[in-house]
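Notes for the one structure printed next.
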Amino acid sequence: MFKLTSRLVTSRFAASSRLATARTIVLPRPHPSWISFQAKRFNSTGPNANDVSEIQTQLPSIDELTSSAPSLSASTSDLIANTTQTVGELSSHIGYLNSIGLAQTWYWPSDIIQHVLEAVHVYSGLPWWGTIAATTILIRCLMFPLYVKSSDTVARNSHIKPELDALNNKLMSTTDLQQGQLVAMQRKKLLSSHGIKNRWLAAPMLQIPIALGFFNALRHMANYPVDGFANQGVAWFTDLTQADPYLGLQVITAAVFISFTRLGGETGAQQFSSPMKRLFTILPIISIPATMNLSSAVVLYFAFNGAFSVLQTMILRNKWVRSKLKITEVAKPRTPIAGASPTENMGIFQSLKHNIQKARDQAERRQLMQDNEKKLQESFKEKRQNSKIKIVHKSNFINNKK
């Protein structure tokens, strides 16, 4: 019995030992990555002395960082400066305005002005405020000979002003066609005898399309805005796309326009009446609030154009310049001849009312002259019809006799 029990225990122990051996064999071996991971984990708690010394030598100290701070700020400022310099580089090439939809033609005034502005800006290297000023002065210099001829014509007219006013009043007051033609011939003879060609009086009118071209060109360029317009101003108006916050340009423009009007206009020879002088004093003052919302680029053109007008007026009023350019001296005002209607002592509104009534009377007289001309033509046709010779055939004469 005991032997049987011992055999059973021995057999069970042997079986369990074999099972344990089998389990030991079946268990998988750990992966090398796990071992390396565990090794790295345990190694992190105890760093190598060589690694620590290498890190310490590579990292800069606090003193080194503090000493390098000025150089870092200097490099940052240089980067900002270089970035600022790149602004405006796009507009320094011919064709830039055309690429953004501006300066499309060569016949429209604003497009022509934009082409000229771009050429001056690219080839001169001036900032945009200098480009506007230089272009304005360049165009006014090209127009100076026309103003010289206009000034000479105005001065020649001043010598015959009383006689010319009398003939003009006769021409406007007559209702007889033949009498009007006779007065017109007398007026033409008077002008030709003094070498006067009134077509030169229209020379300053060329400034109107040029001024409108500048206005539209600069307004579109500021609204886009053109590259460089936002930072290539000067003084207190560095941004040409915005309105002048202090209205300084508007005040300067009004002052220069009043000045050259007082000096005798752009030809330096015009003699404005008192009502016209008062009118040309009030209008520039009214223009200050009217132009307060315009961009600085537009008002800058007005300011430089007005300043050049003052300079031109002072030059054309100089006696030495007039003698060198062979410009006739302006005659002093004389007493009007009978038949002239001076309006020197009238106020602004009285003068305006007088001119309106004068234009109305002139229109009525013109209509009356046209009616008289039609009546003369009809009477002439009737007389011509009655004066025709009637041809009578012999057969008709015999028949009538029978």
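Heads up, the Cβ atoms here are built off N, Cα and C, so glycines get one too.
What Swiss-Prot says about this one:
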MUTAGEN   Trp128 to Arg  Leads to respiratory deficiency
MUTAGEN   Trp129 to Arg  Leads to a defect in complex V assembly and subsequent respiratory deficiency
MUTAGEN   Gly213 to Arg  Leads to a defect in complex V assembly and subsequent respiratory deficiency
MUTAGEN   Phe229 to Ser  Leads to a defect in complexes IV and V assembly, and subsequent respiratory deficiency
MUTAGEN   Leu240 to Ser  Leads to a defect in complex IV assembly and subsequent respiratory deficiency
MUTAGEN   Leu249 to Ser  Leads to respiratory deficiency
MUTAGEN   Gln250 to Arg  Leads to respiratory deficiency
MUTAGEN   Leu300 to Pro  Leads to a defect in complex V assembly and subsequent respiratory deficiency
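Shown on the structure are the features that Swiss-Prot records.
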| residue | record | Cβ contacts under 8 Å, 6 or more apart |
| --- | --- | --- |
| Trp128 | mutagenesis position | Ser91, His121, Val226, Gly228, Phe229, Gln232, Gly233, Leu240, Ala297 |
| Trp129 | mutagenesis position | Gln232, Gly233, Val234, Leu240, Ala297, Leu300 |
| Gly213 | mutagenesis position | Trp108, Pro109, Ser110, Ile112, Ile113 |
| Leu249 | mutagenesis position | Phe237, Ser296, Val299, Leu300, Phe302, Ala303 |
| Gln250 | mutagenesis position | Asp244, Ser287, Ile288, Thr291, Met292, Val299 |
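The most crowded of the mutagenesis positions listed here (Leu240, Leu300) is Leu240, judged by how many other CB atoms sit within 10 Å of its own CB.
Its Cβ placed at the centre, Phe229 (mutagenesis position) has 25 other Cβ atoms within 10 Å.
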